[in-house]
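First the structure, in the form of structure tokens, and then the observations on it.
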Amino acid sequence: MTTTVSTGATAVATLRETSPPVDGHEEARLNADSDDGSHGSQDPGKMFIGGLSWQTTAENLRDYFGRFGEVNECMVMRDPATKRARGFGFITFVDPSSVDKVLNNREHELDGKKIDPKVAFPKRTQAKLVTKTKKVFIGGLSATSTLEDMKQYFETYGKVEDAMLMFDKATQRHRGFGFVTFDSDEVADKVCEIHFHEINGKMVECKKAQPKEVMLPVQLNKSRAAAARNLYGMPPETLLAYAQYLPRFGGNLMYPNFTNVFNNMPGGYSGLSTPGGSSNRPPHQFDTASLYSLNNGGQLLDSQAQMFMNQQSYHSHSKY
């Protein structure tokens, strides 16, 4: 049996109940227009539906929400390996006012289970990326590198106003990253454009420092998307769009030796890739025990390359 779950001029999504359903990656692709869910098409009539019964089909979902308004598109997300429903889906109303009707109804039950509809793209103000700054994040320093080594190297590019390394209070050893502040943002631009620099025989990564209010939502969504990837069988760019609705996962998804560390960044800054910068990374010396090794097969995610200090465990040593 073939059930058509879309109407109107938009693309039609079709699920087959007696044969393997549409691959989860393809279903997800129809719902993801950007890599982080904050740009691209944000249909005001679109809703995320969580808490679905494993037996709920796209047709059942469409029939239920059809009482609130004409449904333009509807889908239930499935695991591409097992073909089982993953307990959540999406609907898009023709008239965005139908979303308010759904939200005004406090309780929703479908197939004997309470479900949780939410606005797929909630309105929120996001801090803008800082592109002009004199402060640069330096990551991947060798254990033998000193504050003086870092300062001397970057002084070859311009005057250094401030330099600091972040130290572990318990071991009194630096954690492999720090910050350099130049006397002009032009020098910082040049350093970040080169991106990788060699200090004491080890490649280090330079990124423009960003206010933590910029990095916090990015990091949270990236971390949750990375954790959920295997469970939901979706590519990261899709999960990022809906990461705020997915279950929270335990464990530390950032760099080794770092925990919840958004609270005490010096000056409220962290590192973030420069927009439009090259993503080509040269052969480097980041092994699995290094600062840049992640627990997801060694894949380096740009936003997870940001360093934050734990309020109780880390402090800085400054040259000035």
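Glycine is treated like the rest: Cβ placed from N, Cα and C.
Don't expect the noted substitutions in this model, because it carries the original residues.
Annotated domain 'RRM 1' per Swiss-Prot: 45-124, in sequence order, evidence recorded as sequence analysis. As annotated by Swiss-Prot, domain 'RRM 2' applies to 134-211. Quoted from Swiss-Prot, the note attached to the mutagenesis of Thr18 to Ala or Asp states: Increases short and long term memory retention in response to repeated exposure to diacetyl, a chemical repellent. Quoted from Swiss-Prot, the note attached to the mutagenesis of Ser19 to Asp states: Increases short term memory retention in response to repeated exposure to diacetyl, a chemical repellent. No changes in long term memory retention in response to repeated exposure to diacetyl, a chemical repellent. Looking at Swiss-Prot, you'll find the mutagenesis Ser19 to Ala noted as follows: Increases short term memory retention in response to repeated exposure to diacetyl, a chemical repellent. Listed in Swiss-Prot as a mutagenesis experiment, Ser34 to Ala is described as follows: Increases short and long term memory retention in response to repeated exposure to diacetyl, a chemical repellent. Annotation of the published mutagenesis Ser34 to Asp in Swiss-Prot: No changes in short term memory retention in response to repeated exposure to diacetyl, a chemical repellent; the original residue is retained in the structure shown.
This prediction places the mean pLDDT of the domain 'RRM 1' (45-124) at 90.
For the domain 'RRM 1' (45-124), the DSSP counts in helix, strand and coil order read 19 helix, 32 strand, 29 coil.
Note: the domain 'RRM 2' (134-211) comprises 18 helix, 37 strand, 23 coil (DSSP; helix = H, G, I, strand = E, B).
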